[in-house]
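Notes to accompany the following structure.
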Amino acid sequence: MPFFGNTFSPKKTPPRKSASLSNLHSLDRSTREVELGLEYGSPTMNLAGQSLKFENGQWIAETGVSGGVDRREVQRLRRRNQQLEEENNLLRLKVDILLDMLSESTAESHLMEKELDELRISRKRK
């Protein structure tokens, strides 16, 4: 039996009102654009005097020149960068192979020296 009367019972909250009575949320994007003129286009920004536009997941310069560098020059530099990365990978592979060959020849020379020392010792005993 509780000391202070009835057990705790909060009063019931009133039901929520409908958030929106308009049917805009039920319209698809193309219908909204036609009916309401909500054609936003792709996002654009101006950064350091350069106008950029977001298309297909990438920011692209709207003008042909990007910060004083031509698009063809950028593509050429990217291709050259790719070639240099591939050459770098090939050279790393060659260095690894040469290190393996060096360690193998070093191990063989140590074995030969050991056998030679054993032969010298056995020859002195006879």
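Going from the start of the chain as shown, residues are counted 1 onward.
A Cβ is built for glycine as well, from the same backbone N, Cα and C atoms used for every other residue.
Lifted from Swiss-Prot, the feature list:
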type	residues	note
MUTAGEN	L84 to A	Reduced homodimerization. Loss of homodimerization; when associated with A-77 or A-91 or A-98 or A-77; A-91 and A-98
MUTAGEN	L98 to A	No effect on its homodimerization. Loss of homodimerization; when associated with A-77 or A-84 or A-91 or A-77; A-84 and A-91
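Distance between Cα atoms for L84 (mutagenesis position) and L98 (mutagenesis position): 21 Å, as a whole number. Residue environment of L84 (mutagenesis position) contains 10 other Cβ atoms, counted within 10 Å of its Cβ in all protein chains. In this chain, no residue six or more apart from L98 (mutagenesis position) has a CB-CB distance below 8 Å.
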